Amino acid sequence: MRDYKLVVLGAGGVGKSCLTVQFVQGVYLDTYDPTIEDSYRKTIEIDNKVFDLEILDTAGIAQFTAMRELYIKSGMGFLLVYSVTDRQSLEELMELREQVLRIKDSDRVPMVLIGNKADLINERVISVEEGIEVSSKWGRVPFYETSALLRSNVDEVFVDLVRQIIRNEMESVAVKDARNQSQQFSKIESPSTRLPSSAKQDTKQSNNKQSSKGLYNKSSQGQAKVKQSTPVNEKHKPSHAVPKSGSSNRTGISATSQQKKKKKNASTCTIL
């Protein structure tokens, strides 16, 4: 079972205590008693999961402002309440929200905007459209109009806030897991191994030996190829190669002259 700490914030007299007591105890408070700080606990089941809620009902903005920062630091989700019969209470929420974001140092703080006392139709000075407009300016923060007297949307605002907290936790866990996986993958792809100085010198010497050995092998292979190529060219020397100038030309001329002399001798013999 998870424990969530919720904080109810707003100006004095907007009905924060009535809203909280109606949710926790199912009772409507018909008398106004300025709250210094009240803490309530309630166990609730949401989406088949059980949660233990600690709800802190705080004083109005004008009272005990020094304690408000402690409330905000410890809170996990915030219900910002104004009264539809009091315009100033909505204006004070603007500053209060900025304070929450500054202390939490985040723009993604679980939060619900609540216009309470919606049952006082004749005393209303803030329309539903104005509440929706403020919600849009705040980044579409969930907006509800409630009535503690009629128990209208009372459970819904607390359930919505708890679901926001759950969603934020799941997203933060997913981001953390993705970051860890990327770090592990980078370690596998590019392992960083540092060698001592002596090992580095040994590796350099072995690399130099291998490189010189490779050059020697290449040169010896080249010489072997040259030695083999010489007899092959002589063996397969073409028959119609042009002879060199010199003695070979002379031998060719003497052979033809001897053939002519033989023919003359043969002819003279037949005449006799």
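Backbone N, Cα and C atoms are what each Cβ position is placed from, and that goes for glycine too.
So, quick note: what you're seeing has the original residues, none of the substitutions.
Among the features that Swiss-Prot reports, GTP binding site is placed at 10-17, 57-61, 116-119. For Gly10 (GTP binding site), other Cβ atoms within 10 Å of its Cβ number 26.
A mutagenesis experiment is reported in Swiss-Prot for this position, Gly12 to Val, and the note states: Loss of GAP-induced GTPase activity. Other Cβ atoms within 10 Å of the Cβ of Gly12 (mutagenesis position) number 16 in total over all chains.
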Under DSSP, is Lys16 (GTP binding site) helix, strand or coil? helix
Going by DSSP, give the three-state secondary structure for Ala118 (GTP binding site). coil
Three-state secondary structure, which DSSP defines for Gly10 (GTP binding site): strand
Sparsest Cβ environment (other Cβ within 10 Å) among binding-site residues Gly13, Lys16, Thr58 belongs to Gly13
Measure the Cβ-based neighbour count of Ala118 (GTP binding site), defined as the other Cβ atoms within 10 Å of its Cβ. 22
